[in-house]
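Read the structure below first, then the notes.
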Amino acid sequence: MWLWEDQGGLLGPFSFVLVLLLVVTRSPFNACVLTGSLYLLLRFFSFEPVPSRRALQVLKPRDRVSAIAHRGGSHDAPENTLAAIRQAAKNGATGVELDIEFTSDGVPVLMHDNTVDRTTDGSGRLCDLTFEQVRKLNPAANHRLRNEFPDERIPTLREAVTECLCHNLTIFFDVKGHADMASAALKNIYMEFPQLYNNSMVCSFLPEVIYKMRQTDQKVITALTHRPWSLSHTGDGKPRYSVFWKQSVFVVLDILLDWSMHNVLWYLCGISAFLMQKDFVSPDYLKKWSAKGIQVVSWTVNTFDEKNYYESHLGSSYITDSMLEDCAPHF
């Protein structure tokens, strides 16, 4: 949704804002003053991205396209487990994407959902369970290969990081929410394992999470994650709401979010990468982000033909559910 390009990537969006304010205020002077004020505020509160050399160590180590195992490779092993991390390394992944959530007593653990029902033999919201209760659950209980992983437990963030470092894997920390808690927990992890500054990245669908992370530690490499129409439609394209007016409201919000992501929020947060749903990635799309000094990582790329296309034709790193075979995407 770029209007036109300039070196900083802000000419297009602020020209649009100026025109919009001209229409609303009907005063060239007021429109110029308001637009200038918004621009100065953005520049004042925005963060500089980390040096591109450091970011590329994570995104394209050894100057090659990276294959990142989604949730550790959720098709090949129980997702977000130490077994998944080990399998990802064994199967040739460059790195892993891991989801961070918190127990009721504030322990950061690996979990994608806000409930434990889908992946474990337990039930209930994770935020209502203590770490001691969570530790008793079996995260392999509902996996297709559960018999091959009988002794898995939900790992802590620290345990997962230690395992990844043992296998020389880059890490994409996917933060689901709790901006303050997550940024504090990750800051502690980065202080304990300073090598993470050069082989990991924090990413989120939520701009407030990334902004808080940059506030907490500006040396951390960050990325925004995005899927167009995510507020109004599920991952498989179905409308989220049956009521027409409600669905329409969220469609409008999706348009605003998409425009903000591509035109303002990337600059405000000072990101180094943009994680985009694969169906919206094209050579032209990559070129536009590259002009801003930002790498695109595509998700979720799950067939051999798609992987070959992203590696050979696009030269784009990608996230996949399986390093071994074709599989359906996990949203």
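Any Cβ shown, glycine's included, is placed from N, Cα and C.
Per-residue pLDDT, averaged across the domain 'GP-PDE' (65-331), gives 96. The domain 'GP-PDE' annotation in Swiss-Prot covers 65-331.
According to Swiss-Prot, the mutagenesis experiment Glu97 to Ala carries the annotation: Strongly reduced activity; when associated with A-99. Sequence-distant neighbours of Glu97 (mutagenesis position) (same chain, 6+ residues apart, CB-CB distance under 8 A): Ile68, Ala69, His70, Arg71, Gly72, Ile171, Phe172, Asp174, Cys203, Ile319.
Neighbour list (Asp99 (mutagenesis position), Cβ cut-off 8 Å, at least 6 residues apart, same chain): Arg71, Asn80, Leu110, Met111, His112, Asp174, Lys176. Annotation comment: Swiss-Prot describes Glu97, Asp99, Asp174 as Mg(2+) binding site, evidence class sequence analysis.
One mutagenesis experiment catalogued in Swiss-Prot, Asp99 to Ala, is accompanied by this note: Strongly reduced activity; when associated with A-97.
What Swiss-Prot says about the mutagenesis result for His112 to Ala is this: Loss of activity. In the three-state DSSP scheme, His112 (mutagenesis position) is classed as coil.
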Same-chain shell around Mg(2+) excluding Glu97, Asp99, Asp174, C-beta within 8 angstroms of the CB centroid, reads His70, Arg71, Asn80, Leu98, Ile100, His112, Phe172, Phe173, Val175, Cys203
Simplified to three states, DSSP reports Asp99 (mutagenesis position) as strand
